[in-house]
Amino acid sequence: MRPFSGSDCLKPVTEGINRAFGAKEPWQVATITATTVLGGVWLWTVICQDENLYIRGKRQFFKFAKKIPAVRRQVETELAKAKNDFETEIKKSNAHLTYSETLPEKGLSKEEILRLVDEHLKTGHYNWRDGRVSGAVYGYKPDLVELVTEVYGKASYTNPLHADLFPGVCKMEAEVVRMACNLFHGNSASCGTMTTGGTESIVMAMKAYRDFAREYKGITRPNIVVPKTVHAAFDKGGQYFNIHVRSVDVDPETYEVDIKKFKRAINRNTILLVGSAPNFPYGTIDDIEAIAALGVKYDIPVHVDACLGSFVVALVRNAGYKLRPFDFEVKGVTSISADTHKYGFAPKGSSVILYSDKKYKDHQFTVTTDWPGGVYGSPTVNGSRAGGIIAACWATMMSFGYDGYLEATKRIVDTARYIERGVRDIDGIFIFGKPATSVIALGSNVFDIFRLSDSLCKLGWNLNALQFPSGIHLCVTDMHTQPGVADKFIADVRSCTAEIMKDPGQPVVGKMALYGMAQSIPDRSVIGEVTRLFLHSMYYTPSQK
């Protein structure tokens, strides 16, 4: 008896194919085969893209709809109106200033330049010095400004790209990184670099993990898994480096990422898991220990974004407040981003990206070995970097010292908790989740919360507007720890809310109405176009068309 072979299983299939194509010409067989293969490849491409069919279909629908003449004219009319509104606001803000669109024929004197600088710095609609602004300016001490101004002046010409010329500046950067590593419980293997801000810290981490995964795991279609509340810089990094960002819903009660959904979002192309400490919208901290455990289980690096939390989140437990572990003391955490220009109180333009091991930092670097100009390497996005900013950051940290930062942390978090207690019992509003450090986010189930924002704005307060769901938040800084500021905020929130509650059904009007309207527009590309027009308006000059 003939032994059974694999070809016996295929025989019915081959015979069926031969019967189906037996009466066809060779060119027909080739055409059908090619069409079937190409059709299968196309179908696979359509189904297996990073975005699901619903999102892609919705985008294509709106793209087609905007080509309809009547729709296109309406969109163009609204965009033109938005452009005019933005430019009108800029003109109004700078009405008392003269625009310089060409170089002065002869250079201006020191006195004239300083006079013009003072004029420019006096513009603005809010008094940040009196603690009326959410975030933005995290601390202001004249003696510290005097110190960093002098330090920056001494180091303004330096550039760590030229390490042989300015080794002292390189040493300062190394010390800033090491001091930050120690604050976040890094060991002797921890390392990192300074950057120009939180966004660069985040995108550098994404670049490092993309390259690391490509070299050691062969991943060429990378994705990262993040909470929906994570900073928009991760979306920017995704656009820059062709990394798909998989956003996961947060729990509607805690406003921390839903760990079960987070786990389901991980796949074989995931190169990074991300958590916030805290997130920008609500000031809550994700369960970093749970995220890190997933990282260990699936051998995926874990990044903690502490850009907003900065040195406050690093020291809040030492200041007497309870907080779950979130930094390098958690097994599985491989990197942390933190802004020294926020609660490190350094001048704007300084942040750090920290790694648990140099094997990750190594992939952050860009190295070109075959350039005719020589072997070229740079640690961050910029080649030339401002040594003056590095020196000023270093000087700020040396000036504050550990005790100074601990005292500032206690002041800020004490004030934030005081404000939280004061507004939590106000009828008509609620607080999103449990604020972990300095951000307090307010919402309402009774009235449009943007009415409260508008009322507070008229009293001189400048808060951040949130969407999906609607909310506003106050990011408490050292400016709010000044005597009377917290009490004034609580009193104004209470009185404004009481007035709104007399007629809670009234719609919001004025500028804040735009935020509510923006959320209701299903075609988010239109909102994107409006945002681009706003960004263009920031560069307005009278002669520009």
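Using N, Cα and C of the backbone, Cβ positions are placed for all residues, glycine too.
Every residue here is the original one, so none of the noted swaps is modelled.
The Cβ of Glu119 (mutagenesis position) has 13 other Cβ atoms within 10 Å, all protein chains considered. Annotation of the mutagenesis experiment Glu119 to Gly in Swiss-Prot: No effect on function in sphingolipid catabolic process.
For the mutagenesis of Arg210 to Gln, Swiss-Prot gives this note: Decreased function in sphingolipid catabolic process. The structure shown keeps the original residue. Around Arg210 (mutagenesis position), taking its Cβ as the centre, 23 other Cβ atoms fall within 10 Å, counting all chains.
According to Swiss-Prot, the mutagenesis experiment Ser335 to Ile carries this note: Loss of function in sphingolipid catabolic process. Look at Ser335 (mutagenesis position): DSSP puts it in a strand. Sequence-distant neighbours of Ser335 (mutagenesis position) (same chain, 6+ residues apart, CB-CB distance under 8 A): Ala205, Ala208, Pro301, Val302, His303, Val304, Ile353, Leu354, Tyr355, Ser356, Tyr360.
The two recorded residues Arg210 (mutagenesis position) and Glu119 (mutagenesis position) have their Cα atoms spaced 46 Å from each other.
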